[in-house]
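Written out below as structure tokens is the structure these notes cover.
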Amino acid sequence: MGIKNLKSLLLENKSLTILDDNLYKVYNGIFVDTMSIYIAVANCVRNLEELTTVFIKYVNGWVKKGGHVTLFIDRGSIKIKQDVRDKRRKYSKLTKDRKMLELEKCTSEIQNVTGFMEEEIKAEMQLKIDKLTFQIYLSDSDNIKISLNEILTHFNNNENVTLFYCDERDAEFVMCLEAKTHFSTTGEWPLIISTDQDTMLFASADNHPKMIKNLTQLFKYVPSAEDNYLAKLTALVNGCDFFPGLYGASITPNNLNKIQLFSDFTIDNIVTSLAIKNYYRKTNSTVDVRNIVTFINDYANLDDVYSYIPPCQCTVQEFIFSALDEKWNEFKSSYLESVPLPCQLMYALEPRKEIDVSEVKTLSSYIDFENTKSDIDVIKSISSIFGYSNENCNTIVFGIYKDNLLLSINSSFYFNDSLLITNTKSDNIINIGY
């Protein structure tokens, strides 16, 4: 649930570490994302009676460790989550249909079991049938709500358990907001219990240490500004509850070491992080990049985004080139595109030294509007006359690639309005910098 891969990425980045749950006995309050834990428990049991028993046992165990447990419970409809709900219903129906077929198969097969260890085999198959039957029952969201509400009545008179209903807001969102309030009065976060990886995003909003738990593991999380950036970048690329992500891209532990991380979640930094491979513009579609980045920023910072119109999904190429269009268009306004490359270069370069008369004559000799082919030696000569170098540049201003003049950002990649080339795959590019 939530942001794909975020937990494994934070583990890879060493800010999230796994602890021995048995070594930590007491907490200053425990906050629970109820629905995520309820579903996790439900997937491990065979019937409602067992679910009730196990869930109550978990809560009572948390009371012993935290003194007081607050169960955050989703209630009401969240308007901006309609697309997410529609996708979940579609996925749930497919899962239900698959499990119904599996149930029919098991029900048929159990009738034909005979011979050696018949009773044991039938008993094992019956357990599977019971579990499938219960999972099919829970595939109906109304049944989930009814059964959860029934279980929660067991805590109505329990002074050690508070039921905190989150009207038209996600429970994990409200839970982390309340956890920040808890921190402001006690000086530490409560233990956070959730299986939803959006919780990790919200927990990245400040650099205070946090203890986060799911059903089987306990984590310590000490986020840095870089982790906050990574969490937001992962929400943007891989998607979160309200934004489906950048189609065609994914951040995983396998490619994390190739991605540049920053402290500030700005458009330039984001594009630099994404520039781990070459991209080519496939369509002329543009997207409102600022709106997308603002939404992710506000959501991650626990600002109230529930009145926003969530941004639509776009491809990673659409995001990147829309983000770069402003810089390219600004450059293009003073760029002679229709002349040969040496002339383009002379017009584009800002002199970094005095150019003497003999050098002006040399530059004049390079002006040939009939010659559309570029000579590498001419390019290097022009660069040198203007005070630039082609080797060992600390700051890259332009790159020349197949008669294309490309801009450079952070010396990390080159681009124009139709292609982006990462600096790690730039063997065929002539650098112009200083």
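Easy rule for this one: first residue shown is 1, then count along the chain.
Glycine is no exception: its Cβ is also placed from the backbone N, Cα and C atoms.
Counting only same-chain residues at least 6 apart in sequence, those with a Cβ under 8 Å from the Cβ of Glu168 (Mg(2+) 1 binding site) are Arg75, Gly76, Ser77, Ile78, Lys79, Tyr306. Here Swiss-Prot flags Asp33, Asp74, Glu168, Asp170 as Mg(2+) 1 binding site.
The feature Mg(2+) 2 binding site is assigned by Swiss-Prot to Asp196, Asp198, with similarity to another entry given as support. Cβ neighbours within 10 Å of Asp198 (mutagenesis position), excluding its own Cβ and spanning all shown chains: 25. In the three-state DSSP scheme, Asp198 (mutagenesis position) falls into the helix class.
Sequence-distant neighbours of Asp33 (mutagenesis position): residues of the same chain at least 6 apart with a C-beta under 8 Å from its C-beta are Phe72, Ala171, Glu172, Met175, Ile192, Ile193, Ser194, Thr195, Asp196, Thr199. Asp33 to Ala appears in Swiss-Prot as a published mutagenesis result, with the remark: Complete loss of function.
Among the sequence features in Swiss-Prot, the mutagenesis site Asp198 to Ala is noted as follows: Complete loss of function.
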Reading the DSSP string in three states, the entry for Glu168 (Mg(2+) 1 binding site) is coil
For Asp170 (Mg(2+) 1 binding site), list the number of other Cβ atoms lying within 10 Å of its Cβ atom. 23
